[in-house]
Structures are given as C-alpha cells and as structure tokens.
Amino acid sequence: MPEEMDKPLISLHLVDSDSSLAKVPDEAPKVGILGSGDFARSLATRLVGSGFKVVVGSRNPKRTARLFPSAAQVTFQEEAVSSPEVIFVAVFREHYSSLCSLSDQLAGKILVDVSNPTEQEHLQHRESNAEYLASLFPTCTVVKAFNVISAWTLQAGPRDGNRQVPICGDQPEAKRAVSEMALAMGFMPVDMGSLASAWEVEAMPLRLLPAWKVPTLLALGLFVCFYAYNFVRDVLQPYVQESQNKFFKLPVSVVNTTLPCVAYVLLSLVYLPGVLAAALQLRRGTKYQRFPDWLDHWLQHRKQIGLLSFFCAALHALYSFCLPLRRAHRYDLVNLAVKQVLANKSHLWVEEEVWRMEIYLSLGVLALGTLSLLAVTSLPSIANSLNWREFSFVQSSLGFVALVLSTLHTLTYGWTRAFEESRYKFYLPPTFTLTLLVPCVVILAKALFLLPCISRRLARIRRGWERESTIKFTLPTDHALAEKTSHV
C-alpha cells in the first residue's frame, strides 16, 4: 500500500516530454505550493506549463521530489514560503494548524485555499475552510479558489473539464492577482464576492446533480406506478382468474410496456407548465406578477424531465428490438403455427392489423427521432450555437410536434382496444388510456391558445400590456413577429 501511494498521479514522462511543460526561466513569476498530494502535483504541473516558477513546500522533500515535474523546485516548507507572494495551501483543514509555525514568514502574503470539506464536515462547521484559515493567519490575505477544479481537470487544462473557477476574498487586489493566474492557466475566473461566500463555494463540489433529484424521483414514481398497474393486468390477472403462470413477463415484457407510458407522460409534463403559465398570465392580465413557487420550479426542471423522457423512449426502442430474441416469443410462433395447421388455414392475414402495426411503428420512429433532436439541442455546446429563435423553435415547436406524434402513436397502438370489454382486466382500463389524459389536455390547451382572440391577448401581455393599465398599447403590424418574441 505505501508503494502505491507513492506513485505519481501524473506521469513524469509525459511532463518532461511535453514541450508546453518545459522548464521556465528564472524571471518567471514565482508561486508557492504547500502540500504534496495529488491536487498539489496537478497544480504544479499546470502552473509550470503556464509559465510560472513553482516552489513546493513539503515535510519530506526527498521522498516527494520525484513525484513533481522536474521544473518545479521541491524543498522544505520554510524555504518554499520565503520568496513567493502567492502561496497555494493544498492541505486538508485538520492540517492547517501544522502551518502555524510559518506565520511569521507568511505575513503579508496571499494564501489561496483550495481545500474542500466532506459533506459531514460542511454541515458540522459553521465557518468555511477559508475563513478558518484566515482566522489562523490574520496577517495574511486569504482567497478561496480552484476548489471546484479536479486534479484531472488541472492536468488536462482548458482542453477538458469545466473552465470556470469561482474566486472569493476580502481584498480586491488579491482576487485580481489570483484571477490573472487563473486566466494564465486557461481557466475563467468568476468573482463570487467576499470571503463570507466561501461556505457556498465549498458547497459546490458536494452537490450531486441537484437539478435532477425531483425529475428523477418523478420518473421513478411514474415507473413504479405503471409497472405495478401492468403487473396486475398482465401477470396477476391471468394467474388468479385463468391459472396461467406469466411471471416470466416481469423482466422484459412488463418493463417494455411501462417505459413508453413513463416517457409519454414525462413528455407531456414538459409542456404542461407552459400551458399553466399562459393561463395564469391570461387570468391575471399581466406578466409582472411572479408565478407560484411550485410552478416556477416546474418550469426550471423542464429540461431534465424532457431528457428523462427521451431516455425512457430510447430504452423502450431497445427493449422492443429485444422482444423477438426471447425464448417465449419463439414458443409463441411455434404454437401459432401449430394452431394454424390444426385449423387447416394456409393463409393468415388481417389487413386491419397489418396497417395498424405499420402506422404506429412509423409514428413511433418519427416521435423518437424528433425527441433525439430535442435531446441533442439541449447540450450546452449545441444550445450556445443557436440564437433564441432557433432554440425556441426546436424546443417549443418541434417538442410539441413530438408530443403530437407520440399521441398518434399511442392512439394507433390502442386502436379499438379501449372499447373492447375483454381488455378491462380486473375492471382496469388498458394502460394506454391512462397515459392519454395529460397529453390530450396539453394539446387541446395549445390549440385553444392558437385562437386569434386568445393568442393576440397573450402576445400583448407578454410584450408588457396590463389589463388594469390606462396606457394604450397596440401590437406591431407584423403580428407573427410579435408572437415569436416570447415563449413560455
């Protein structure tokens, strides 16, 4: 284990062979680093490659010197803090007290705290690591920075990872110096204010997909509900009433029946809050009143809900491709062939069923293709290359087309099954009839908002008109242009 811990995170061969990480001249700006861990090694490598002269302070420089790039000077901590004006403190919070013996040499210098607490420590301590470091060294200027950047991102530089570096501190000159260093290293500094903001900055790396929690719980809840419903209809009912064991359907067949239901409902929930927001604006007669908190949060989570809808739809397509590979499907084909022979039927063809299958498969492929476009354009690299009109056209117009195609796909799949008594197992309606409720409401509401008497009023409200205002307001001549200026 000790031998494995001594292995460098960054290959020295790569460091010495990379021309961008060559030795820097003596007149280069000097930067100090206290610490010899993985982050300190990556930081030293990036600083050397950015043209800085790096001095690393270690308690055992002989053992750790070979782990750093050859251009970095590794020495004792007392010598490392003597000349640099900016010193990175790359040690954990519990080791801050071991640096108190250097307080005289550190007086007047800029200390850059790059540490991160654990989730338990973050909740336990009232003050941030940076504020605690500032209390131990009152004669120094402490700046919080680079704590959201991983060792790998530092190693890769601006070619990979998130380039934004939140920076906070009480001295503008110190923040400016650290910001210039971040720019020289290929990152984008973001001023987060005073050192009191360090607690919030340190919480950033601890967050685990905060915007995805509610949509994920929603998708899981829908999946569990529809899965239980399909289990009762497709597995439990034949077992209870017909003594047929169909529990083999649970891993694939029931899952494949559940996934499109979840995807369809999630897609409708992407556009339902926009309908509710438009109805609320029409009722209030103004756009200057805030939406309720629940609606505001719903609107902010539409992207995540839409991506989960696409994920479920893609899984449904994959599961559908796997259906013919099942052994149960092969047995069904053999049994059907035997029944056809026993019935002395040489030709089995139902024109209505053939057309229904062809149509609903085609509509399903079109819906999935449209959803794929929505998913691709939601990527930041693609979304940033589109102007507002292009982005709103894809996400709003094409998204609504995807919802309509999904509705037609569901209707052609169901066909006349909703009116057949045999489909109501345990007096429960077919699953697809339950999924149609919310999407049909959204489609009908969207169609209602397209009526001229409503669309013109909504367009005026979104351009600043208020029902209670006495100021006269007229739409521009190009009404179509006015409608495209705002989308909810």
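Here the Cβ of each residue, glycine as well, is placed from N, Cα and C on the backbone.
Original residues only.
Its Cβ taken as reference, His95 (NADP(+) binding site) is surrounded by 12 other Cβ atoms within 10 Å in the chains shown. Summarising the annotation, Swiss-Prot assigns NADP(+) binding site to 36-39, 58-59, 91-98, Asn116, Ala151 and lists experimental evidence as the type of evidence.
Residues or ranges marked as FAD binding site in Swiss-Prot: Trp152, Asp160, Gln281, Arg302, Lys303, Ser378, Gln395. Here Ser378 (FAD binding site) comes close to Lys303, Gly306, Leu307, Gln395: these same-chain residues lie at least six apart in sequence, with C-beta atoms under 8 angstroms from its C-beta. When secondary structure is read from DSSP and collapsed to three states, Ser378 (FAD binding site) falls in the coil class.
Residues near Tyr229 (mutagenesis position) in space but far in sequence (CB under 8 A, at least 6 apart, same chain), listed by position: Leu428, Thr431, Leu434. In Swiss-Prot, a published mutagenesis experiment is listed as Tyr229 to Phe, annotated 3-fold increase in Km for Fe(+3). 5-fold increase in Km for Fe(+3); when associated with F-319.
Per Swiss-Prot, the feature Fe(3+) binding site maps to Tyr229, Tyr319. DSSP classifies Tyr229 (mutagenesis position) as helix under the three-state reduction.
The domain 'Ferric oxidoreductase' annotation in Swiss-Prot covers 259-407.
The annotation that Swiss-Prot gives for the mutagenesis experiment Lys287 to Ala reads: Loss of ferric-chelate reductase activity. For Lys287 (mutagenesis position), the same-chain residues lying six or more positions away in sequence with a CB closer than 8 A to its CB are Gln281, Ile461, Arg462, Gly464. Following the DSSP three-state reduction, the secondary structure of Lys287 (mutagenesis position) is coil.
The annotation that Swiss-Prot gives for the mutagenesis experiment Trp298 to Ala reads: 2.5-fold increase in Km for FAD. Other C-beta atoms found within 10 angstroms of the C-beta of Trp298 (mutagenesis position) number 21, with every protein chain shown included.
DSSP assigns Arg302 (mutagenesis position) to a helical segment in the three-state reduction. Where Swiss-Prot documents Arg302 to Ala as a mutagenesis experiment, the accompanying text is: 3-fold increase in Km for FAD.
Secondary structure at Tyr319 (mutagenesis position), taken from DSSP and collapsed to helix, strand or coil, is helix. For the mutagenesis result Tyr319 to Ala, the note given in Swiss-Prot is 2-fold increase in Km for Fe(+3).
For the mutagenesis result His409 to Leu, the note given in Swiss-Prot is Loss of ferric-chelate reductase activity and heme b-binding. When secondary structure is read from DSSP and collapsed to three states, His409 (mutagenesis position) falls in the helix class.
Tyr319 (mutagenesis position) sits 17 Å from His409 (mutagenesis position), taking the CA atoms of both as reference points. Of all the recorded positions in the list Trp152, Trp298, Arg302, His409, the shortest Cα-Cα distance to Asp38 (NADP(+) binding site) is found for Trp152. Sequence-distant contacts of Arg93 (NADP(+) binding site), defined as residues of its own chain at least six apart whose C-beta falls under 8 angstroms from its C-beta, comprise Ser115, Pro117, Glu121, Asn129, Tyr132.
For Ser97 (NADP(+) binding site) paired with Trp152 (FAD binding site), the C-alpha to C-alpha distance reads 28 Å.
In this structure the alpha carbons, written CA, of Arg302 (mutagenesis position) and Ser36 (NADP(+) binding site) are 44 Å apart.
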